[in-house]
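Chemist: Pasting in a structure now, in structure tokens, and then I'll have a few things to ask.
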Amino acid sequence: MACQLDLLIGVIFMASPVLVISPCSSDGRIAFFRGCNLTQIPWILNTTTERLLLSFNYISMVVATSFPLLERLQLLELGTQYANLTIGPGAFRNLPNLRILDLGQSQIEVLNRDAFQGLPHLLELRLFSCGLSSAVLSDGYFRNLYSLARLDLSGNQIHSLRLHSSFRELNSLSDVNFAFNQIFTICEDELEPLQGKTLSFFGLKLTKLFSRVSVGWETCRNPFRGVRLETLDLSENGWTVDITRNFSNIIQGSQISSLILKHHIMGPGFGFQNIRDPDQSTFASLARSSVLQLDLSHGFIFSLNPRLFGTLKDLKMLNLAFNKINKIGENAFYGLDSLQVLNLSYNLLGELYNSNFYGLPRVAYVDLQRNHIGIIQDQTFRLLKTLQTLDLRDNALKAIGFIPSIQMVLLGGNKLVHLPHIHFTANFLELSENRLENLSDLYFLLRVPQLQFLILNQNRLSSCKAAHTPSENPSLEQLFLTENMLQLAWETGLCWDVFQGLSRLQILYLSNNYLNFLPPGIFNDLVALRMLSLSANKLTVLSPGSLPANLEILDISRNQLLCPDPALFSSLRVLDITHNEFVCNCELSTFISWLNQTNVTLFGSPADVYCMYPNSLLGGSLYNISTEDCDEEEAMRSLKFSLFILCTVTLTLFLVITLVVIKFRGICFLCYKTIQKLVFKDKVWSLEPGAYRYDAYFCFSSKDFEWAQNALLKHLDAHYSSRNRLRLCFEERDFIPGENHISNIQAAVWGSRKTVCLVSRHFLKDGWCLEAFRYAQSRSLSDLKSILIVVVVGSLSQYQLMRHETIRGFLQKQQYLRWPEDLQDVGWFLDKLSGCILKEEKGKKRSSSIQLRTIATIS
């Protein structure tokens, strides 16, 4: 046990990564000089060096002085030298604690007989593919290697296994490999120094043993007499039935736990009869060898003959995989009372009968995958009372009436379209890669008693034609439904209760089911669910409450999630959300912030969590996107909503008030004026004193006097009422009788702050009115300010107004007032007219930048 532990430690030392060491350097413990073009052992080594790696160099000589004293060195790698190697006597004596010496794939031109002396603690010696001859075994090269446990001499030029007597001293030797040599025979006297030893492995793979020469079996006798072998590897030697039988005869009585005869040529194969299949006598002599494992895989056996293994009472594992077995003879397995594992995979079996497996009272595992089995009799496996695992994957089965009540049934890769509702129990049921379509089969399987693991990947589950009774299965722990078409079933509104009653389910796979939504409450009963895979579907959104409450691991990768809510993932321990189609706008800022702050373990590379929109951010990692511009918007989101409500209400009220005001504008204006008078009741209206006698000269046709007096003058002129505030001038009252009419007009225009022309049909026909209009325009030009106010009265159109040249010039440049048609607007109009009269107009300064020049006169 101590030797095996030391060997394990040595292997660990060798396999440890050296990537942290710079090439052609040493860190004190590891000296890494692989491929450094060295021609000799470097002397710059530290005495603390434990591993020295010198492969792939040009070192051609190793002698006693090649190494400094390295008492801690445990691994020396000198393999694959590009120069022929000469190893002198005591070449490694300065490495007293060496555990592993690797010289493999170096062409050793000279190997001194004392080359390995001084290595009392050596556990493993690798001399594979070194060009060594049989002399390395017969001349005592391995003397005094008392700790040697593993010797690898594979791939050399050894033709004889005649061992030197010093092998008797190698009490720790347990693993010897002579594979890939040309050793045509082995006889009893050659391995005599190994008698009394127990070897864990003895390799003779591809040595052409007994297959190229005529062997005197009686004189050669048992080469393994007195040797106990745990594993004897005789594969790829081209053994026929006769060679196998003769070898079994000469080694009878030798204890061999595992016999490997892979890649043999026993059996005719399919369609041939020139080579015999093994029969009852082939392995009969192994009865006293206590063989526990027999590997006959990769051959050409076509038929398993009756009682073929009848004498192998102790056999526990039989491997017949990769043959051409098409027929199992009657009682072919008779006598295998202890067999536990039977491997018949990768053969040509087409049907199985009730009698095929008679004689296997303790078999627990039967592997029949990758045959062509299309039909099985109902009682074929039910007679195997201890059967625990039945592997029938990748066959052509269309029915499962034969299923026994066992722990594990593997039926993936068959042609099952419908499952008969038979009664059976199982712990593990695998039915992937079949042709199941109706979810009624899923409901049936979920009711199988004691079922803990159910695999239905890569079927066609898509149909749900009727309501089903929910499955009550308190034992199911893992359910795999990857690569089906559940979307087609669920979009009809049926089978939403398929997971109801699965109270102990812990793992659920729903990947690749074309799901674009999750039915409401689909996971409500999965109170124990810890892991859920929804990857590779078409989900765009996950609704709050759609995930199980106790979920810890969620795979939602390769969907079409746009803006997921991070609150859904806050209770998870592990999350895979890679390869989705994220829309990178401010709505995603909360999720981006969560990604950078969460304690949830996120699977995948950050580069796999990327934007799909907008195009400016296409392919950019969410981890690299700044959300600073969105912080203010996020903080103001609730305020914005409140403002939205406020604005909506305000706008509605405004529209209502506007409609009311428009409808009852006259009343509203009167109320406004009343309030204004109440507010300013203590203030006396006073006009700024100035040079004007009147506030306004009202010019109108005498034919319009009655209307003007009733509509305007009584409401504006202070002489009519003390409540009026304007001093008005008009012809009928204020013109001086007998005075020149032009003078009166001129005095009225120039003596008033503003001139108001009431343009009506009579006005346009009255010459004096038009003359007063021209005087007012003349004053406007003189004072460089607008003192003319035009009020259009009646139904005069724009065309009628523009016909008069005097009026046209004003209307093209100035605004005018029109007497309201609705009586409720009269008050507002009078107020506006008063405001226009009282409004002070600032005159424009005359430009002084215009230079005048004298124009020559022509006489």
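Each Cβ is built from the backbone N, Cα and C atoms, and glycine gets one as well.
Residues as originally present; substitutions not included.
In case it helps, Swiss-Prot gives these features for our protein:
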type: DOMAIN; residues: 580-632; note: domain 'LRRCT'
type: DOMAIN; residues: 692-837; note: domain 'TIR'
type: VARIANT; residues: GLY226 to Asp; note: In strain: MOLF/Ei
type: VARIANT; residues: ALA399 to Thr; note: In strain: MOLF/Ei
type: VARIANT; residues: PRO470 to Thr; note: In strain: MOLF/Ei
Chemist: Can you tell me how many other Cβ atoms are located within 10 Å of the Cβ belonging to GLY226 (variant position)?
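Modeler: Around the Cβ of GLY226 (variant position), 15 other Cβ atoms lie within 10 Å.
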Chemist: Who sits close to PRO470 (variant position): which same-chain residues at least 6 apart have their Cβ under 8 Å from its Cβ?
Modeler: ASP497, VAL498, GLN500, GLY501
Chemist: Across the domain 'LRRCT' (580-632), what is the average pLDDT of the model, as a whole number?
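Modeler: Computed over the domain 'LRRCT' (580-632), the mean pLDDT is 85 on the 0 to 100 scale.
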Chemist: Give me the long-range Cβ neighbours of ALA399 (variant position): same chain, 6+ apart, Cβ under 8 Å, in sequence order.
Modeler: ILE375, LEU416, PRO420
Chemist: List the helix, strand and coil residue totals of the domain 'LRRCT' (580-632) as derived from DSSP.
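Modeler: Here the numbers are 26 helix, 9 strand, 18 coil.
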